[in-house]
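Read the structure below first, then the notes.
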Amino acid sequence: MKIEAVIFDWAGTTVDYGCFAPLEVFMEIFHKRGVAITAEEARKPMGLLKIDHVRALTEMPRIASEWNRVFRQLPTEADIQEMYEEFEEILFAILPRYASPINGVKEVIASLRERGIKIGSTTGYTREMMDIVAKEAALQGYKPDFLVTPDDVPAGRPYPWMCYKNAMELGVYPMNHMIKVGDTVSDMKEGRNAGMWTVGVILGSSELGLTEEEVENMDSVELREKIEVVRNRFVENGAHFTIETMQELESVMEHIEKQELIIS
């Protein structure tokens, strides 16, 4: 079997180490309404279409209970729409600062292309958001062959439609000749639902939620424990393989090809 294409996520996988751009904004739009949410809660739905992310936060029992305490009712769809509009406005202003390629990504992409591998991408950002991120990332040397946003298909993650559209545009089939790489639970589900080899990247991921400085300065035992928690979470949600950094991706690809593995 030959791997012919790799489909990458964006924030937390190829750009924006730790996926911090949306995090503070999600927390802020709730805080403004007197409803405090934690960073851990804000990260949990990461990877979904952003309005679905806001909706998922309002459906978390603790957050819903706190909202009910403040407003004497549960969040309505109008509340969700209002918060999402605020989210977009704030995020658009800061996105250019969070589009730098993660260290090692450009080199891995160049190596994959030398092998004739096509590079696709999916995201939880809207097309308008990605117009900002993709433009800035390209200026810094990262530009996949194709990009699909949830706006381009009937539904975003965990549905497989973005991966299918990548496959069609890149001209690659069957789906087990492709690898999906991401940093969230929804990425793992997207890849598995699409019938692709699915790989979770840990360092720089939203699931780990650490800055580069925090990773460098953290006690090695504590860091290892956190890495293993994320690794297990990825596997429990469908990852065939996990890697700590993007530099390990090619060895995973070679393993798949040499072993003639079958997706299960």
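Each residue, glycine too, has its Cβ placed from N, Cα and C.
Don't expect the noted substitutions in this model, because it carries the original residues.
Since this is a predicted model, take the numbers as computed values, not measurements.
Around Asp9 (mutagenesis position), taking its Cβ as the centre, 28 other Cβ atoms fall within 10 Å, counting all chains. DSSP assigns Asp9 (mutagenesis position) to coil, not to a helix or a strand. Here Swiss-Prot flags Asp9 as active site, nucleophile.
Summarising the annotation, Swiss-Prot assigns active site, schiff-base intermediate with substrate to Lys50. The Cβ neighbour count for Lys50 (active site, schiff-base intermediate with substrate), using a 10 Å radius over every protein chain in view, is 23.
Look at Swiss-Prot and you will find Asp9, Ala11, Asp183 tagged as Mg(2+) binding site.
Experimental mutagenesis at this site is recorded by Swiss-Prot as Asp9 to Glu, annotated: Kcat/KM decreases 30000-fold.
Under its mutagenesis entries, Swiss-Prot includes Met46 to Leu with the note: Kcat/KM decreases 17000-fold. For Met46 (mutagenesis position), the same-chain residues that are 6 or more apart in sequence and have a Cβ closer than 8 Å to its Cβ are Gly12, Cys19, Pro22, His53, Gly124, Thr184, Ser186, Ser206, Glu207. Following the DSSP three-state reduction, the secondary structure of Met46 (mutagenesis position) is coil.
Within the same chain, residues at least six positions away from Gly47 (mutagenesis position) with a Cβ under 8 Å of its Cβ are Asp9, Gly124, Arg157, Gly182, Asp183, Thr184, Val185, Ser186, Asp187, Glu190, Ser206. Gly47 to Pro or Val appears in Swiss-Prot as a published mutagenesis result, with the remark: Loss of enzymatic activity.
His53 to Gln appears in Swiss-Prot as a published mutagenesis result, with the remark: Kcat/KM decreases 250-fold.
Quoting Swiss-Prot on the mutagenesis of His53 to Ala: Kcat/KM decreases 1000-fold. DSSP assigns His53 (mutagenesis position) to a helical segment in the three-state reduction.
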Chain-internal residues near Ala11 (Mg(2+) binding site), provided their CB is under 8 angstroms and they sit 6+ positions away: Cys19, Ala21, Pro22, Tyr98, Thr123, Gly124, Tyr125, Val133, Ser206
When you measure from the Cβ of His53 (mutagenesis position), how many other Cβ atoms are you left with inside 10 Å? 22
C-beta crowding around Asp183 (Mg(2+) binding site), within 10 angstroms: 31
